[in-house]
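Contents: one structure, followed by commentary.
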Amino acid sequence: MAEMKTDAATLAQEAGNFERISGDLKTQIDQVESTAGSLQGQWRGAAGTAAQAAVVRFQEAANKQKQELDEISTNIRQAGVQYSRADEEQQQALSSQMGF
């Protein structure tokens, strides 16, 4: 397995990328819901029922994906905080041992 190197700033940047993607997805969800809402009065019969069901499936899947992206972002941010804390503790321990 390849070695992974990172730092707190990189983790924060990547968390921001996931937040941006989540925000973009939310924009798409809102656009689909708006379009579906404006067309809903025109949906009739089996085709209308199928269209409504498709919108519901889309909403469920997209909302689940957004939730996953938000959780990933949170986890990355927490990892960055933990990384910084551990780095600081190691720096203090080393400084203490060396008498700095």
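Any Cβ shown, glycine's included, is placed from N, Cα and C.
Taken verbatim from Swiss-Prot:
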- Gln42 to Pro: Abolishes EsxB-EsxA heterodimer interaction with EccCb1 and EspA, maintains interaction with EccA2 and EccE2 (MUTAGEN)
- Ala62 to Ser: Abolishes EsxB-EsxA heterodimer interaction with EccCb1, weaker interaction with EspA, maintains interaction with EccA2 and EccE2 (MUTAGEN)
- Ser95 to Thr: Abolishes EsxB-EsxA heterodimer interaction with EccCb1, maintains interaction with EspA, EccA2 and EccE2 (MUTAGEN)
- Met98 to Ala: Abolishes interaction with EccCb1, but not with EsxA. No change in stability, but loss of secretion (MUTAGEN)
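Annotated pair Ser95 (mutagenesis position) and Ala62 (mutagenesis position), C-alpha to C-alpha distance, rounded: 49 Å.
Taking the Cα atom of each, Ala62 (mutagenesis position) and Gln42 (mutagenesis position) are about 24 angstrom apart. Of the listed mutagenesis positions, namely Ala62, Met98, the sparsest CB environment within 10 A is found at Met98. Gln42 (mutagenesis position) has a Cβ environment of 8 other Cβ atoms inside 10 Å. Between the alpha carbons (Cα) of Gln42 (mutagenesis position) and Met98 (mutagenesis position) lies a span of roughly 76 Å.
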